Amino acid sequence: MVNLRGYNWKSQQLLLFLIIVAAWEAGSGQLHYSVPEEAKHGTFVGRIAQDLGLELTELVPRLFRVASKDRGDLLEVNLQNGILFVNSRIDREELCGRSAECSIHLEVIVDRPLQVFHVEVEVKDINDNPPMFPATQKALFILESRLLDSRFPLEGASDADVGSNALLTYRLSTNEHFSLDVPPNHEQVKPLGLVLRKPLDREEAAEIRLLLTATDGGKPELTGTVQLLITVLDVNDNAPVFDRSLYTVKLPENVPNGTLVIKVNASDLDEGVNGDVMYSFSSDVSSDIKSKFHMDTVSGEITVIGIIDFEESKAYKIPLEARDKGFPQLPGHCTILVEVVDANDNAPQLTVSSLSLPVSEDSQPGRVVTLISVFDRDSGANGQVTCSLTPHIPFKLVSTFKNYYSLVLDSALDRETIANYDVIVTARDGGSPSLWATASVSVEVADVNDNAPLFAQPEYTVFVKENNPPGAHIFTVSAMDADAQENALVSYSLVERRVGERLLSSYVSVHAESGKVFALQPLDHEELELLQFQVSARDAGVPALGSNVTLQVFVLDENDNAPTLLGPLANGVGGTMNEVVSRALVPGQVVAKVRAVDEDSGYNAWLSFELQPVAGGVRSPFRVGLYTGEISTTRALEETDALRQCLLVLVKDHGEPSLTATATVLLSLVDSGQTQKVSSKVSAGASRVDQRLVDVNVYLIIAICAVSSLLVLTLLLYTALRCSATPTDGACAPGKPMLVCSSAVGSWSYSQQRRQRVCSGEGPPKTDLMAFSPSLPQGPSSTDNPRQPNPDWRYSASLRAGMHSSVHLEEAGILRAGPGGPDQQWPTVSSATPEPEAGEVSPPVGAGVNSNSWTFKYGPGNPKQSGPGELPDKFIIPGSPAIISIRQEPANNQIDKSDFITFGKKEETKKKKKKKKGNKTQEKKEKGNSTTDNSDQ
């Protein structure tokens with residue numbers, strides 16, 4: 001029963017131990033021990049293995065070891081019994097100084113598994129340090145004349161221990177003259193001191209020795225002592241006295257070294273050495289005063305030895321001391337007040353504070369740009385500063401308060417005129433001479449989008465040959481924007497409109513960045529002679545600004561159309577016609593006529609006719625007019641001539657390369673009687689055809705009248721709308737191309753500056769209708785005014801077909817065939833010209849056209865040149881077979897006007913088809929009348 005109880009008790013004890021260990025480990029895992037300082041080697045500290053719950057047998061296998069953050073040799077663990085003991089001397093004052101808490105921190109490390117335990121060992125203080133005075137002996141000199149209760153400070157003792165071991169108490173050896181004044185422990189300001197309780201008498205006791213003892217609060221108590229040696233001094237009854245207690249001196253700044261400031265004097269009523277006075281600065285004088293002033297100890301003179309600067313110090317207060325040579329020395333005191341007088345030796349200082357830079361160019365006047373502060377270290381008028389600005393700038397200074405100015409905007413800014421202002425601010429003080437300083441403020445003007453892109457000119461004229469490849473670069477527009485950065489980033493676009501039935505963008509495009517204009521498809525001069533459109537340039541600003549430029553693209557003709565034969569010949573480049581010719585014709589009689597037209601213009605539409613030679617070298621009795629296409633006899637027809645004459649007429653233009661068409665003309669030679677029979681049959685057939693044509697023409701006339709009326713009304717309405725609209729809409733814009741034409745009197749310049757504006761609305765521009773005011777070069781100066789040509793030039797629209805070719809010119813009643821050969825006369829508007837002076841007349845079309853320079857040269861010959869100041873009597877219109885005569889009228893009859901002259905506009909395809917149908921009937925009539933008809937009806 002006893003054993004069971006003992007077993008249960010042991011089990012409970014073990015369980016309690018395990019619970020404690022678990023609770024210990026669940027805590028911080030730390031052990032706390034304490035040990036007094038100066039403990040001997042081997043002093044027991046604690047059973048660390050047991051307290052950590054480690055078996056003694058595990059210490060070595062698990063590599064039990066102790067590490068210390070402090071000195072690691074102070075404590076050690078016995079691995080045999082698991083006891084922590086003192087290994088070496090522990091000095092708390094050496095380890096922790098005067099700290100109230102002192103501990104040694106250990107880390108216990110075991111392996112398998114690895115565990116770390118923290119152990120804190122508190123080192124307790126013991127009273128092992130006695131109080132210590134700074135010296136073992138202290139000497140004091142006290143005048144015998146000192147009053148009672150005079151206090152003489154003493155330096156106390158110190159104890160290296162802490163806590164109660166460092167609490168000190170003092171006691172003074174017994175005497176009748178002095179008592180000890182000990183302040184409470186919490187008062188650290190008032191030192192330990194001796195208090196005079198009884199007057200001193202040097203003749204009774206010249207020297208007094210006292211012992212001061214300090215005792216700490218430890219157990220046992222430790223003490224420290226100091227020997228006080230008090231010497232009683234004889235009395236020097238009179239101290240030196242200055243004339244005044246305060247001297248005031250004014251000293252200019254920047255005076256040279258050696259300048260006398262003042263000479264002081266002090267007197268002593270004593271005699272002997274007690275009356276001899278020595279001067280000096282007081283002991284509390286600053287080192288700054290000593291570096292600037294020197295005191296003569298004998299004479300009492302104060303001189304300057306350093307730099308006196310008013311801005312550094314406006315006044316110096318110098319305490320002086322005069323001592324006699326008695327024992328003890330008695331001092332006398334006075335004060336020297338040196339007032340420094342300011343000199344204008346400091347220039348103003350400017351400080352610029354940037355607030356809102358850069359400044360937007362649309363800023364309103366009054367906006368504050370920068371704050372400027374000024375400061376002058378001088379005083380009075382020398383420190384009064386005024387500021388001014390660079391003249392002729394849009395800024396001004398506004399004084400906000402003392403020594404502060406605001407740089408404000410005074411007028412409007414324009415970055416495109418001046419992008420940056422270097423504002424010079426000048427500050428000037430009121431001294432004499434005046435000092436000044438400057439500061440530069442760089443004001444950058446920030447850009448706003450206030451400038452639209454601008455083209456170099458409002459209109460460009462571009463000449464492009466037809467049949468260009470798709471995507472061909474035809475022109476480059478460029479606009480300049482005076483703004484900066486994204487406000488100057490220009491993009492280009494087309495101003496879209498309709499050109500006929502199609503959009504402008506189907507013809508051309510413009511590159512948004514480079515401004516290059518490209519033709520998207522081959523251009524056809526016969527379809528579109530002038531393409532007028534606008535290109536818009538817009539910048540990338542917000543809001544975006546833009547402008548437009550007008551491009552007039554003239555499509556230059558190329559020889560891409562062969563001559564086309566007109567009825568009764570078949571359409572195309574070849575055809576056959578039959579004619580009956582009487583053998584009784586006289587030489588030069590016109591028997592037939594080949595009609596042809598070329599859809600090109602200029603030289604490319606100038607047609608010539610050639611008769612191909614007959615096979616076998618037989619000379620044909622017929623010839624063909626070079627430019628008229630008229631077939632006429634060269635001699636009288638003979639019986640030997642073949643009854644059927646087959647003539648091959650080659651029609652070719654003057655393009656490069658030349659294109660041709662061939663007409664076959666079959667002539668049947670008959671006698672005069674047979675000719676009348678054939679003619680009557682032809683006339684009868686023609687009359688029936690004419691009757692049918694008359695009926696058709698009536699309907700055509702009615703239809704044409706109706707369409708014309710509708711067209712006139714439409715044009716009137718359109719003209720009214722266009723007059724009320726802006727002139728830049730559609731295709732109406734002034735152009736400035738210069739056309740230079742060569743004539744018999746030299747070069748003629750046709751300026752478009754006075755050209756009448758031709759508006760084509762939203763449809764394709766009909767650029768063949770152009771008006772020029774002829775400008776002739778000035779002749780030599782003369783008193784007589786040279787006669788000017790009448791600018792009333794009119795060319796009938798009925799001759800438009802003749803502007804492309806030399807077809808059927810006899811219909812105008814102008815051309816006459818001479819009996820003598822191929823010489824021809826080209827018609828003018830007013831009358832037929834006489835025989836040319838020599839050779840063939842100049843081509844009636846714009847011969848010699850240079851597509852690059854647009855210089856027209858008429859006539860291959862060298863005609864007679866007109867004299868200076870004279871005007872040509874005729875010239876040739878490009879694309880026209882006519883020579884225009886200029887009527888010389890008196891000066892008072894001149895009318896300042898310009899009319900339209902057509903430049904080779906082709907007939908529309910539908911009109912040509914109708915004309916071909918009408919020409920078939922007309923040719924039938926001509927076959928019967930060819931023997932007698934020498935001119936066009």
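Every residue gets a Cβ built from N, Cα and C, even glycine.
Original residues only: the substitutions mentioned are not part of this model.
Averaged over the domain 'Cadherin 1' (34-133), the predicted model has a pLDDT of 86. Among the features that Swiss-Prot reports, domain 'Cadherin 1' is placed at 34-133.
Residues or ranges marked as domain 'Cadherin 2' in Swiss-Prot (evidence: sequence analysis): 157-242. Counted with DSSP, the domain 'Cadherin 2' (157-242) comes out as 4 helix, 36 strand, 46 coil.
According to Swiss-Prot, the feature domain 'Cadherin 4' maps to 351-455.
According to Swiss-Prot, the domain 'Cadherin 5' annotation covers 456-565, on the basis of sequence analysis.
In the three-state DSSP scheme, LYS138 (mutagenesis position) falls into the strand class. Note: LYS138 (mutagenesis position) has non-local neighbours LEU154, GLU155, VAL226, GLN227, LEU228, LEU229, i.e. same-chain residues 6+ apart with C-beta under 8 A of its own C-beta. Looking at Swiss-Prot, you'll find the mutagenesis LYS138 to Gln noted as follows: Changed homophilic interaction, being unable to interact with the wild-type protein but able to bind itself; when associated with L-284.
For the published mutagenesis ASP284 to Leu, Swiss-Prot gives the following note: No effect on homophilic interaction. Changed homophilic interaction, being unable to interact with the wild-type protein but able to bind itself; when associated with Q-138. According to its DSSP assignment, ASP284 (mutagenesis position) is coil.
Quoted from Swiss-Prot, the note attached to the mutagenesis of PRO328 to Phe states: Changed homophilic interaction, being unable to interact with the wild-type protein but able to bind itself. In sequence order, PHE141, LEU143, LEU233, ASN236 are the residues of the chain that are 6 or more apart from PRO328 (mutagenesis position) and have a CB within less than 8 Å of its CB.
Sequence-distant neighbours of ASP284 (mutagenesis position) (same chain, 6+ apart, CB under 8 A from its CB) are PRO319. Here the domain 'Cadherin 5' (456-565) is broken down by DSSP into helix, strand and coil counts: 7 helix, 53 strand, 50 coil.
The helix, strand and coil residue counts that DSSP assigns across the domain 'Cadherin 1' (34-133) are 12 helix, 38 strand, 50 coil.
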